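> Here's a structure for you.
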Amino acid sequence: MDFVSLVNTVNSFVWGPYMLVLLLGTGIFLTLRLGFMQIHTLPYALKLAFSKHQDETSEGDISHFQALMTALAATIGTGNIAGVATAYVLGGPGAIFWMWVTAFFGMATKYAEAVLAIKYRTVDDNGEMAGGPMYFLEKGLPDHGLGKILGVAFAFFGAFAAFGIGNMVQTNSVADAVASNFGVDPLITGFVLAIFTAAVILGGIKSIGKATGIIVPFMAVFYILAGLVILAMNIGYIIPAFGTIFSSAFNFSAGFGALIGTAIMWGVKRGVFSNEAGLGSAPIAAAAAKTDHPGRQALVSMTGTFLDTIVVCTITGLVLTIAGLKAFPGLTDLTGASLTAASFDALMPMGGLIVTIGLVFFAYSTVLGWSYYGEKCFEYLIGTKGIRLYRIAFVLVAFWGATASLPLVWNIADTLNGAMAIPNLIGLLLLSGVVVSETKAFNEIRKNEAKNA
């Protein structure tokens, strides 16, 4: 077996049915243990996330909002444009429904990750917060060295996955899109991306937090508004589009079992790719937030899954479904970002250009968010002395990624990304009692706050 075949085999195993069951199963388990908390706490969580009065006095490096925007920067990426289209093509419109299901249970997973990340976070040699699965695994599961082993495994996979899925794959997508639409040489695009990446990440988490606090709201609103305009222009197709999604998710025609199975597989897989619930990446950003209690920031982190999948991915999914219902010629031969761009373009003048611009911002912000994730994993492994070197390497790889051919790199990074989830999910299941305890304590704080309000 050659190296490429080996990578593909390992990738198929890592992202096979067992992983998808583990990811979704952990979300269901945590949802039950936490009493479906994502339903009754979502309004309060959204209020916390977007409140003008951010916590500036508690321990931490950045605000609630900046921590959420940093996580969303890494989360809202090409998966929201290309990933949804891939799920739509390979799993049918019903895959979108299963993305919603994954997001619902993933909100509990994202909440639990953040609770543990903040509870077990520490201050590094530079005086900055350091947290995430590697720390809560080591501190929360100290017996027989299991936690340390799992923590090192997570950090190793995360440090290298950041260069692939969070860097080269993103800059390559930008270079391809800009070259296709504007004829710009990938070398030029790569150079510009490297300069802009360096300008932000060399300043550390505070610089990243400030940048993502501006870029993410702008790019999300820009893309969502464009999608809403298309939906308004095709308002008569919205209900039929939802009908198509639901009927495809529960297709009771001949061979429905295989059809439903395919829809579930691609919906869950692309849903996880999009919102990253269970991968263990987002809690690294949550650990940097200024907060008085793990539960408070965890609720803010939970909204990331809602905003990413229930809002942004739904916009993409509805546009794709409406374009499919209108049966525009040429769409059936496309997939990924090309299908999304063509669908937007068919339904609105300059729609394809909007998708291209959105893709550029989404991918660039992903590079910023993942640079911090990779840096913190690297720091856990070798200490703070190598951080600047890691940042410089990240900038250089951003340039290389824009000009390289990446099929093998994508599969390796994809595999490492999935491998991150395994130690993280083990930790979430074994430490679920801690999450429940912290949640009960925070609920008491909220009750007292309500009485004194």
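Residue 1 is the first one shown; counting continues down the chain.
Just so it is clear, glycine is given a Cβ too, placed from its N, Cα and C backbone atoms.
Here the original residues are kept at every noted site.
Got these off Swiss-Prot a minute ago, pasting:
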BINDING   THR75, ASN80, GLN170, PHE273, SER274  D-alanine binding site
BINDING   THR75, GLY79, GLN170, PHE273, SER274, ASN275, GLU276  L-alanine binding site
MUTAGEN   ASN80 to Ala  Markedly reduces L-alanine uptake; when associated with A-274 and A-308
MUTAGEN   ILE165 to Ala  Shows poor substrate selectivity, allowing additional amino acids such as L-valine and L-leucine to be efficiently transported. Decreases L-alanine uptake
MUTAGEN   PHE273 to Ala  Shows poor substrate selectivity, allowing additional amino acids such as L-valine and L-leucine to be efficiently transported. Decreases L-alanine uptake
MUTAGEN   SER274 to Ala  Markedly reduces L-alanine uptake; when associated with A-80 and A-308
MUTAGEN   ASP308 to Ala  Markedly reduces L-alanine uptake; when associated with A-80 and A-274
MUTAGEN   TRP370 to Gln  Does not change uptake of L-alanine, but reduces the ability to transport D-alanine
> Other than its own, how many Cβ atoms are within 10 Å of the Cβ belonging to GLY79 (L-alanine binding site)?
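Cβ-Cβ neighbours of GLY79 (L-alanine binding site) within 10 Å number 27.
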> In whole Å, how far does the CA atom of THR75 (D-alanine binding site) lie from that of ASN275 (L-alanine binding site)?
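The separation of the Cα atoms works out to 6 Å.
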> If one looks at the chain holding ASN80 (mutagenesis position), which residues at least 6 apart in sequence have a CB under 8 angstroms from its CB?
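TYR223, SER274, ASP308, VAL312, CYS313, THR316, PHE362 - these are the non-local Cβ neighbours of ASN80 (mutagenesis position), listed in sequence order.
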> Tell me which of the binding-site residues ASN275, GLU276 sits in the most Cβ-dense spot, judged by other Cβ atoms within 10 Å.
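The most densely surrounded of these binding-site residues is ASN275.
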> Excluding near sequence neighbours, so keeping only residues 6 or more apart in the same chain, what lies with its CB under 8 A of TRP370 (mutagenesis position)?
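Result: ALA74, ALA162, ILE165, GLY166, ASN167, GLN170, SER281.
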> Please identify which of THR75, GLN170, SER274 has the densest Cβ environment, defined as other Cβ atoms within 10 Å, among these recorded positions.
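Most Cβ neighbours within 10 Å: THR75.
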> Indicate whether GLU276 (L-alanine binding site) is helix, strand or coil by DSSP.
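SS state of GLU276 (L-alanine binding site) = coil.
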